[in-house]
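> Provided herewith is a single structure, encoded as structure tokens, for subsequent inquiry.
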Amino acid sequence: MIVLPNKVRIFINDRMKKDIYLGISNFGFENDIDEILGIAHLLEHLLISFDSTIFLANASTSRSYMSFWCKSINSATESDAIRTLVSWFFSNGKLKDNFSLSSIRFHIKELENEYYFRNEVFHCMDILTFLSGGDLYNGGRIDMIDNLNIVRDMLVNRMQRISGSNIVIFVKRLGPGTLDFFNQTFGSLPACPEIIPSSIPVSTNGKIVMTPSPFYTVMVKINPTLDNILGILYLYETYHLIDYETIGNQLYLTVSFIDETEYESFLRGEAILQISQCQRINMNYSDDYMMNIYLNFPWLSHDLYDYITRINDDSKSILISLTNEIYTSIINRDIIVIYPNFSKAMCNTRDTQQHPIVVLDATNDGLIKKPYRSIPLMKRLTSNEIFIRYGDASLMDMITLSLSKQDISLKRNAEGIRVKHSFSADDIQAIMESDSFLKYSRSKPAAMYQYIFLSFFASGNSIDDILTNRDSTLEFSKKTKSKILFGRNARYDVTTKSSFVCGIVRGKLLDKTSLVEMMWDLKKKGLIYSMEFTNLLSKNTFYLFTFTIYTDEVYDYLNTNKLFPAKCLVISTKGDVENFSSLKKDVVIRV
């Protein structure tokens, strides 16, 4: 670890795929409480800008921090990626503090599309922020556009809170002149912020939250000590369904169950977690997980690898102490209990977006203060990989699981999805068959539409056949290479339970790079949040799908795009009754 005079921390991580990865602690949307919810997320969207033909890049805003990364591709170099990321924050050697109203307006439209996307695919339920005075979704809404001047002032104010002590930088390599460049830019920031934000309200403990969830989850408040953090690292590397959450200076260990009986037994204090010592902790975490640790606990004074001896040599005492603290919090009701509930009729009037949630007090009724049984946990395997064809009945359940677990990766091709995970076959089956997970998987049907229309365009099956078997999506006919013929009509309107644009496009020069560039252009115009592409077996032919509330504008953009003169697009309007009648004509597509 390299520490600059103003306390910026720099780490060299040669295993990282990114060229540069930067995080800012105490800079997430928990700072929006008592201001305008969404300022942090809007700032993230305003800052990031790059040439998608020579860079891969992204940014994210969480409850307590913001992070940005950039990777060079094609003709760009690692140094180019570093300078590009730094340019998001500095202009002519000075920290950016000026944002045009037109740019703010476009990005607010983009935020509304992101809200729509996330609300269609996920359940946006940030329980901790909600209990602390925020909303269940805090990423910003379209009504921010009514206060553009106030929003701009808040953005400038937020930039002035950045300080050296909040900055963490990972670089793949520290090339010649890179350290000097960091000194001249991030090293020029004050060690402490120019504007000190007000303290974040303390979240309420002792609550039961009934809301959509794939698991029965308990958030247990523990002290944010070094030993407890090492204990969390130990548990995270060893077991599934264990993680942590922070808000302000508070730390919660999250434990999820698939069995309601074990969950209730844990809550009553009659059972403890069965934590066994493994052979050795290697700290082989992803760069995302490592960055999260440094940002959530900015007081850590050493490289995490400096603690590898301590976490292995003292694991027994660390885990005993953590287990005792967990049990004490259960008995004292220093917990937040998340109980899966999928009723569409319930909502909390404090949530301005009217998401389904009910909050109750966690009482001491039925507490047993002498545990007499232990609950086994799901152990992690080193690695596992499966391939699921689009016709497999478990496809949507696996997609749902990957969306609810960050350590599961999906890679999609024309025939199916490749899934990398670290579960055993028995544990995967137990999750897939659990009542709460099945209800959760079925509670957001919008994600299914992406695969319904992919099946329609990539196979010879009729829309009627596909809809009849939508729970399993249909097997794609991939034994022979499909020849796709485009008809005269480029637009087909349908009614579904969601609003989106999808279809197939073909062009002689069409490739993934040009489509990614197109996606970023649509994002800058505020018309979409993201777009998915699948390369079909027919030459220069892609299937694309995007959720959007601006369907006509997106269609007009795609219809006039010279990249793909051949196109067949489906525009879905959201309605209570599905109507696919426009797709029942043979002129749509022939395979």
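Glycine is treated like the rest: Cβ placed from N, Cα and C.
The noted changes are left out; the structure has the residues it started with.
The Zn(2+) binding site annotation in Swiss-Prot covers His41, His45, Glu112, and the record cites sequence analysis as its basis. Sequence annotations record features per position, and here Swiss-Prot assigns active site to Glu44. Per Swiss-Prot, natural variant Phe182 to Leu is noted as: In strain: Garcia-1966. Swiss-Prot lists Ala490 to Thr among its natural variants, and the accompanying note reads: In strain: Garcia-1966. Quoted from Swiss-Prot, the note attached to the natural variant Pro565 to Ser states: In strain: Garcia-1966.
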> Taking the Cβ of Phe182 (variant position) as the reference point, list residues of the same chain whose Cβ is under 8 angstroms away and which are at least six residues distant in sequence.
Leu4, Val8, Ile10, Val86, Ile169
> Ten-angstrom check, please: count other Cβ atoms within 10 Å of the Cβ of Glu112 (Zn(2+) binding site), all chains counted.
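A 10 Å sphere around the Cβ of Glu112 (Zn(2+) binding site) contains 23 other Cβ atoms.
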> Compare the Cα of Ala490 (variant position) against each of the recorded positions His41, Glu44, Glu112, Pro565 and report the nearest.
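So, of the listed recorded positions, the one sitting closest to Ala490 (variant position) is Pro565.
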> Starting from the Cβ centroid of His41, His45, Glu112, the recorded Zn(2+) site, name every other residue in that chain with its Cβ within 8 Å, sequence order please.
Gly38, Leu42, Glu44, His107, Ile108, Glu110, Leu111, Glu114, Tyr115, Gly139, Gly140
> Measuring Cα to Cα, how far is Pro565 (variant position) from His41 (Zn(2+) binding site) in Å?
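Per the Cα atoms, Pro565 (variant position) and His41 (Zn(2+) binding site) stand 36 Å apart.
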> Between the Cα atoms of the residue listed as 'active site' and Glu112 (Zn(2+) binding site), find the distance and write it as a whole number of Å.
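Given the Cα positions, the residue listed as 'active site' is 14 Å from Glu112 (Zn(2+) binding site).
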> Name the residues of the same chain, 6+ apart in sequence, whose Cβ is under 8 Å from the Cβ of His41 (Zn(2+) binding site)?
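Listed in sequence order, they are Phe29, Thr61, Leu111, Asn138, Gly139, Gly140.
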> Below 8 Å Cβ to Cβ and six or more residues apart, same chain only. Which residues does that give for His45 (Zn(2+) binding site)?
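Non-local contacts for His45 (Zn(2+) binding site): Ala59, His107, Glu110, Leu111.
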> Starting from each candidate's C-beta and looking 10 angstroms out, tell me which of the variant positions Ala490, Pro565 has the most other C-beta atoms.
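Max Cβ neighbours within 10 Å, all protein chains included: Ala490.
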> Applying a 10 Å Cβ distance cut-off over all chains shown, what neighbour count does Glu44 (active site) have?
25
